[in-house]
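**Q** Swiss-Prot feature annotations, pasted as is:
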{"type": "BINDING", "residues": "Asp107, Thr112, Asn198, Tyr431", "note": "histamine binding site"}
{"type": "MUTAGEN", "residues": "Tyr108 to Val", "note": "Decreased activation by histamine"}
{"type": "MUTAGEN", "residues": "Trp158 to Ala", "note": "Loss of activation by histamine"}
{"type": "MUTAGEN", "residues": "Tyr431 to Arg", "note": "Increased histamine receptor activity. Constitutively active"}
{"type": "MUTAGEN", "residues": "Phe435 to Ala", "note": "Decreased activation by histamine"}
Amino acid sequence: MSLPNSSCLLEDKMCEGNKTTMASPQLMPLVVVLSTICLVTVGLNLLVLYAVRSERKLHTVGNLYIVSLSVADLIVGAVVMPMNILYLLMSKWSLGRPLCLFWLSMDYVASTASIFSVFILCIDRYRSVQQPLRYLKYRTKTRASATILGAWFLSFLWVIPILGWNHFMQQTSVRREDKCETDFYDVTWFKVMTAIINFYLPTLLMLWFYAKIYKAVRQHCQHRELINRSLPSFSEIKLRPENPKGDAKKPGKESPWEVLKRKPKDAGGGSVLKSPSQTPKEMKSPVVFSQEDDREVDKLYCFPLDIVHMQAAAEGSSRDYVAVNRSHGQLKTDEQGLNTHGASEISEDQMLGDSQSFSRTDSDTTTETAPGKGKLRSGSNTGLDYIKFTWKRLRSHSRQYVSGLHMNRERKAAKQLGFIMAAFILCWIPYFIFFMVIAFCKNCCNEHLHMFTIWLGYINSTLNPLIYPLCNENFKKTFKRILHIRS
């Protein structure tokens, strides 16, 4: 996955003493292990690509970068690893110069593309967290695809020095036909410069970006926690009836519900509110949660004013609540408590569209009673105020709920990126530390340690597809469906 990669093991003069006999018995257990890693790498990355292709929920902009990373890892597992194993079994390269150049090109290109894929994935997560609204308009599949193509184009620039080094630079050493090596294998300044550009600089930038992402997500979570303490949940936004035990209340401390329930008297001493036997009619003031295409997602209807009288006053029940019945689109009194199931069924995909708005369609509020039952007077301003108060709290909580879903998604994405970066750095930093040492100390090469660091870097291509289902529920479900694994 690096610029100066696995080929250094067999190409550099500093590791010139690395010789193995053909099919040595001591190498066979190692070959079996490395071949298993190779097969697992290919299988897992093919599984990732098939999962993204077959599952619509995975057709997101962010997963385009995952696809790019999987393609690079697939090349490592399908081309680079097998030829490295083959070269390990041979005492010299006997497959010809063209095949050698092909292997070196795939090694350098795939390694660089893997690094750049992680890098642009990190930038995407950073902008999604730091500039959510501005980046939302910019974050399209077309732009993401163009960015990925740009990363691969830069990676393919490695073909130029691999195939044409002698056309641009003077040859300083004699090429050895029995070894597969680049023409710049002994050019220390070039290898150090490319190592810095390909690994050290992107890694430092990714660490800086991820520190910013972690800080932003943490601040958002803390902010949301403070908001949640001051806002009721959906289950708490319900109209509580009067205490059936008749607990005494201090003057001036009556709740809006109690004020609403108190029967005002008209001039004749009669009750303004109608009797419990009267059938209430719903107040036509729908609240519409709408998306950009004006598709109606859900409706919550305000309760009718004449429900205020309630059976609670007539029957003495303390369990009468006003509940939203989503299936009929109207309010019903439910003796089991407030039904919030309809609100909780709004899926995250519905609530988290690229652009959402909350709009309220107000109409003239009219309440009628059945013929001969009398009419509700306009003296229920207190009740209407309580309706408005409840609606404002509900709408405020709904916005925070949507914001919470968005932050949960970003937090999961940040977690996934964190695991990918951790695996990337832990797998490749040993190789690059060792590489910088032997770049300046040609006699400091230990062939076994060098080989270990190279294959540790290759194992990063095996670990990446294991990280996705661990951090993404959609990947996990899709993998289980494809592999026919029952939960």
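Using the three backbone atoms N, Cα and C, a Cβ is placed for every residue, glycine included.
Original residues fill every noted site, and no substitution is shown.
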**Q** Can you tell me the CA-to-CA distance separating Asn198 (histamine binding site) and Tyr108 (mutagenesis position), as a whole number of Å?
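**A** About 10 Å separates the two Cα atoms.
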**Q** Fill in the CA-CA distance, Phe435 (mutagenesis position) to Asp107 (histamine binding site), as an integer in Å.
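**A** Between the Cα atoms of Phe435 (mutagenesis position) and Asp107 (histamine binding site), the distance comes to 16 Å.
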**Q** To the nearest whole angstrom, what is the C-alpha distance linking Thr112 (histamine binding site) and Trp158 (mutagenesis position)?
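**A** Thr112 (histamine binding site) and Trp158 (mutagenesis position) have their Cα atoms 9 Å apart.
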**Q** Looking only at C-alpha atoms, tell me how far Tyr108 (mutagenesis position) is from Tyr431 (mutagenesis position), rounded to the nearest Å.
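**A** Answer for this pair: 15 Å between alpha carbons.
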**Q** Among all chains shown, work out which of the binding-site residues Thr112, Asn198 has the most CB atoms within 10 A of its CB.
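**A** Buried the deepest by this measure is Thr112.
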**Q** Expressed to the nearest Å, what is the distance separating Asp107 (histamine binding site) and Trp158 (mutagenesis position) at their Cα atoms?
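**A** Cα-Cα, rounded: 10 Å.
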**Q** C-alpha of Trp158 (mutagenesis position) to C-alpha of Tyr431 (mutagenesis position): distance in Å?
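**A** Spelling it out, the Cα of Trp158 (mutagenesis position) and the Cα of Tyr431 (mutagenesis position) are 20 Å apart.
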**Q** Can you tell me the three-state DSSP label for Phe435 (mutagenesis position)?
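**A** Once the DSSP labels are grouped into three classes, Phe435 (mutagenesis position) ends up as helix.
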**Q** Sort out for me which one of Trp158, Tyr431, Phe435 has the most neighbouring CB atoms within 10 A, since those are the mutagenesis positions we care about.
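**A** Per the Cβ count, the most surrounded site is Tyr431.
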**Q** Can you count the other CB atoms that lie within 10 A of the CB of Asp107 (histamine binding site)?
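**A** Summing over all protein chains shown, Asp107 (histamine binding site) has 27 other Cβ atoms within 10 Å.
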**Q** With every protein chain in view, how many other Cβ atoms are within 10 Å of the Cβ of Tyr108 (mutagenesis position)?
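**A** The answer is 28.
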**Q** Could you give the maximum C-alpha to C-alpha distance in Å for the residues Asp107, Thr112, Asn198, Tyr431 that bind histamine per the record?
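**A** Answer in Å: the longest Cα-Cα distance is 15.
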